[in-house]
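Below: one structure, written as structure tokens.
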Amino acid sequence: MPSMPEEPLLTPTPDRFCMFPIHYPQIWEMYKKAEASFWTAEEVDLSQDNRDWENSLNDGERHFIKHVLAFFAASDGIVLENLASRFMSDVQVSEARAFYGFQIAIENIHSEMYSLLLDTYIKDNKERDHLFRAIETIPCVAKKAQWAMKWIDGSQTFAERIIAFACVEGIFFSGSFCSIFWLKKRGLMPGLTFSNELISRDEGLHCDFACLLYTLLKTKLSEERVKSIVCDAVEIEREFVCDALPCALVGMNRDLMSQYIEFVADRLLGALGYGKVYGVTNPFDWMELISLQGKTNFFEKRVGDYQKASVMSSVNGNGAFDNHVFSLDEDF
């Protein structure tokens, strides 16, 4: 039986203890993007949200938001556990570990933000505890969480696990992000919708990073295996946001939401280097203004003016990485 080729990304080397020299400029550039876009929960103003929560939303909308936030609050903890217990020790390249270090920090901030939103909106202690324990108490959340957690154990290859967590961050969040942006179109819940902009941008970057690492692997999965993982995630997300927690509660069309999830999945497959499964167009043209892809308008139209000044100069300026400039001249 032929031996498997060595994976440079996963092979222990003393170089991992020192940041320079950079071996993967694309990974380094992703790290600098993550560094440039750091934010904190204190930057999000929730003062208007309480008024909207009490006076502008109906019971169905409140139910939807509560359960979406409950899923988000739990899922970030699962992503964190995978990063801390698996990916940080799997990957042996210092610039990739640097990215994961920032991802761990920002996932903690996402978790804090979602918990703060629930704490702000839900006054009843018993209901709030029920939502914070959604993995145990809410079946539709538990199903998504169980799918994500099964990829943390040691039985699958790194390639399979990185595809699965690209699905968690690229597909499992897509319907919920889209629904919250729908509320933004209506001018409701500015704190929730602003934090959603920040978090969806971050998750897009994390998904892009997973795709980049996958493309750098020497041994990739069969197209059939990748599509099996992606389509499984699509069905679970579709069930969650179309049936178990129907997007109709916030006035969105079920069939169009299902199509949107398929569109997101096809885009992910393309980023991984595979063909489309669904071949559908984006039914929500207004989502193109937001886009879950981390690269989209990242520096031109950053939301909330929170990109840290000068951080990208080492990549975009006259430094060591001139050949890897992130151009602002292209049309995204």
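Positions of Cβ are set from backbone N, Cα and C atoms, glycine also.
As recorded in Swiss-Prot:
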- Asp49 to Asn: In tso2-1,4; white sectors in green organs, uneven thickness, rough surfaces, and irregular margins of leaves or floral organs (MUTAGEN)
- Asp76, Glu107, His110: Fe cation 1 binding site (BINDING)
- Arg97 to Cys: In tso2-3; white sectors in green organs, uneven thickness, rough surfaces, and irregular margins of leaves or floral organs (MUTAGEN)
- Glu107, Glu169, Glu203, His206: Fe cation 2 binding site (BINDING)
- Tyr114: active site (ACT_SITE)
- Gly170 to Ser: In tso2-2; white sectors in green organs, uneven thickness, rough surfaces, and irregular margins of leaves or floral organs (MUTAGEN)
Least Cβ-crowded entry, counting other Cβ within 10 Å, from the recorded positions listed as Arg97, His110, His206: Arg97
Euclidean distance between Cα atoms of Glu203 (Fe cation 2 binding site) and Gly170 (mutagenesis position), Å: 7
Coarse DSSP state, helix versus strand versus coil, of Glu169 (Fe cation 2 binding site): helix
Distance [Cα-Cα, Å, rounded] between Glu107 (Fe cation 1 binding site) and Glu203 (Fe cation 2 binding site): 9
Cα-Cα distance linking the residue listed as 'active site' and Asp49 (mutagenesis position), given in Å to the nearest integer: 14
Whole-number Å value for how far Asp76 (Fe cation 1 binding site) lies from Glu169 (Fe cation 2 binding site) (Cα to Cα): 9
Closest of Asp76, Arg97, Glu203, His206 to Tyr114 (active site), Cα positions, recorded positions only: Asp76
Additional residues surrounding Fe cation 2, by Cβ distance to the Glu107, Glu169, Glu203, His206 centre under 8 Å: Asp76, Val79, Gln103, Ile106, His110, Val168, Phe173, Asp202, Leu205, Cys207
Packing count at Glu107 (Fe cation 1 binding site) (other Cβ atoms within 10 Å of its Cβ): 26
Top Cα neighbour of His110 (Fe cation 1 binding site) in the set of recorded positions Arg97, Glu203, His206: Glu203
Closest of Asp76, Glu203, His206 to Arg97 (mutagenesis position), Cα positions, binding-site residues only: His206
